[in-house]
Amino acid sequence: MRVLHFYKTYLSETVGGIEQVIFQLCESSGSWGIDNHVLTLSSDPHPPVVPFGGHVVHRARLDLQLASTGFSLSVFKQFRELAAEADVVNYHFPWPFMDLVHFLTGMNKPSVVTYHSDIIRQRVLLKLYRPLMSRFLHSVDRIVAASPNYFSTSDVLRQYREKTRVITYGLDKDGYPKPATQRLEHWREKLGPRFFLFVGVMRYYKGLHILLDALQGTDYPVVIVGAGPLQAELYAQAAALGLRNVHFLGRVDDEDKVALLQLSYAMVFPSHLRSEAFGISLLEGAMYGKPMISSEIGTGTSYINIHGETGLVVPPSQPAAFRQAMRWLWEHPQQAEEMGRNAEARYRQLFTAEEMGRRWSELYRELLEEKASSRYVKAAR
C-alpha cells in the first residue's frame, strides 16, 4: 500500500517537531508494509526525488513564503501525479495552501489529516482562512489528533468528533545514536553531575522567558539546547537577571543531544501556549527516563507528563510555580528518580514508534476497505 504525505517542509532542509513526526510515522509504518512518499516544498528542489531512510521524498520548488505558509506553482502537477499513484493521501495540518491543492487538483483518494495543531497566532488570517479550513476538514475521511487532551480541548476538533481518532506520536529509541564515553565525559566535566535540561527551538510559545524568570535568585544549573528567533532576547534576559548557572549551548548534533539527555537530572518544558501541541523533546526526556516539569495548557504535554507520577505539572506563565517545582525535584532525588522510571515505563507503554506505525497502518487499511465497500455498494445499485 502506498501513502502520500503532504506538508510544507521536511527533513533535512528544516528540522522541527512536525518534520520529525512525519519521519517517525513513515519509518515505523514502513515496517507494517506501507510504502511512504513525502511531497514537500524546497527552496532548492534538486534533485527532485530523494531516498530518505526507508521512504522517498519528492520536492517541489518553493515560490513564495507568506505568514509561515509556503506557496508553489509546480506542486499542483506533482501532487496530482503522486496522488494518482497513492492508495491513501495523508495531509499534515495546518498549511492553508495544502487545502487549495486538495480542491484544485480534484483529489479523490481516501484521505486523512494528521492534525498537528490549532492555528493560534495568526488570528486575523484565521478569520479569512476559516471557510476554506472548514470545507477541507469536512471533505477528508479521517482526522487524527495526537493526544486525547488535545482532542478534548480543541474547538476545531469538537466539530468533527465522529471522524476524529487519537493516535499518539511515537519515537524509536533504537534510532537514536549511542554517545561515546568521551562525549559523555566531556559534558559531565563541563556541566557537573546534576542539571535541568531544556531542548527545543527558541520560539514564542516555548516559554523560555518564564523559565529564566523562575531562575532569578536561584543557582540551579540549567542547560538550554537550541537556537531560534528569540535567541538574542533570551541571552539579554539571562544577563539582566544575573543568571550565572544557565548554559546556552545552541544547536548540538544528535549524539551530543543524547549525551545531555542521559546525563540530565530532569527535563524542564515551560511552554505556555497551545501552539505547543505535543512536545517531542518532552517525550524524548521520558524515553530516557527523566522526571519532567511542564505547564498545563490542555495539550499533549500533559498526556506525556502526568502530575505526581512522571513529574510535575504547573499552571502556565507562572515563574514562581515553576521555580517551586524545580526546587521540589532538586530536593527530592529519590522521588525524582522514581518519576523518571515511571516516565520511561509510560513511554514504552504508549509512545513507541512501533505502536504508532501499527495503529497508522491499521487506519490506512481501514480507509481502503471503506473505499472498496462504498464502490461495491454503488456498483450494486
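Placement of Cβ uses the backbone N, Cα and C atoms for every residue, glycine included.
Counting only same-chain residues at least 6 apart in sequence, those with a Cβ under 8 Å from the Cβ of VAL252 (substrate binding site) are VAL225, LEU260. VAL252 (substrate binding site) carries neither a helix nor a strand DSSP state and counts as coil. Taken from Swiss-Prot, the feature substrate binding site applies to GLU19, HIS116, LYS206, VAL252.
DSSP assigns ASP172 (mutagenesis position) to coil in the three-state reduction, placing it in neither a helix nor a strand. Here Swiss-Prot describes ASP172 to Ala as a published mutagenesis experiment; the accompanying note says: Residual catalytic activity using GDP-D-Rha as a donor and GlcNAc-alpha-PO(3)-PO(3)-phenylundecyl (GlcNAc-PP-PhU) or GalNAc-PP-PhU as acceptor substrate. Cannot rescue the common polysaccharide antigen (CPA) biosynthesis in cells having a knockout of this gene.
Per Swiss-Prot, mutagenesis ASP174 to Ala is noted as: No effect on catalytic activity using GDP-D-Rha as a donor and GlcNAc-alpha-PO(3)-PO(3)-phenylundecyl (GlcNAc-PP-PhU) or GalNAc-PP-PhU as acceptor substrate. Rescues the common polysaccharide antigen (CPA) biosynthesis to the wild-type level in cells having a knockout of this gene.
Counting every protein chain shown, the number of other Cβ atoms lying within 10 Å of the Cβ of ASP253 (mutagenesis position) is 10. The mutagenesis experiment ASP253 to Ala is recorded by Swiss-Prot, whose note states: No effect on catalytic activity using GDP-D-Rha as a donor and GlcNAc-alpha-PO(3)-PO(3)-phenylundecyl (GlcNAc-PP-PhU) or GalNAc-PP-PhU as acceptor substrate. Rescues the common polysaccharide antigen (CPA) biosynthesis to the wild-type level in cells having a knockout of this gene.
The local packing around ASP254 (mutagenesis position), expressed as other Cβ atoms within 10 Å of its Cβ over all shown chains, amounts to 11. According to Swiss-Prot, the mutagenesis experiment ASP254 to Ala carries this note: Residual catalytic activity using GDP-D-Rha as a donor and GlcNAc-alpha-PO(3)-PO(3)-phenylundecyl (GlcNAc-PP-PhU) or GalNAc-PP-PhU as acceptor substrate. Cannot rescue the common polysaccharide antigen (CPA) biosynthesis in cells having a knockout of this gene.
Packing around ASP256 (mutagenesis position) is summarised by its Cβ count: 18 other Cβ atoms lie within 10 angstroms of its Cβ, all protein chains included. As a published mutagenesis entry, ASP256 to Ala appears in Swiss-Prot alongside the note: 15% catalytic activity of the wild-type using GDP-D-Rha as a donor and GlcNAc-alpha-PO(3)-PO(3)-phenylundecyl (GlcNAc-PP-PhU) or GalNAc-PP-PhU as acceptor substrate. Rescues the common polysaccharide antigen (CPA) biosynthesis to the wild-type level in cells having a knockout of this gene.
Note: HIS116 (substrate binding site) has non-local neighbours GLY17, ILE18, VAL21, HIS92, PHE93, PRO94, ALA146, ALA277, PHE278, i.e. same-chain residues 6+ apart with C-beta under 8 A of its own C-beta.
Cβ neighbour density within 10 Å is lowest for ASP174 among the recorded positions GLU19, ASP172, ASP174. The secondary structure of HIS116 (substrate binding site), as reduced to three states from DSSP, is coil rather than helix or strand. In this view, LYS206 (substrate binding site) is surrounded by 25 other Cβ atoms within 10 Å of its Cβ, with every protein chain counted. Nearest in space to ASP256 (mutagenesis position), taking C-alpha to C-alpha distance over the recorded positions GLU19, ASP174, LYS206, is ASP174. Look at GLU19 (substrate binding site): DSSP puts it in a helix.
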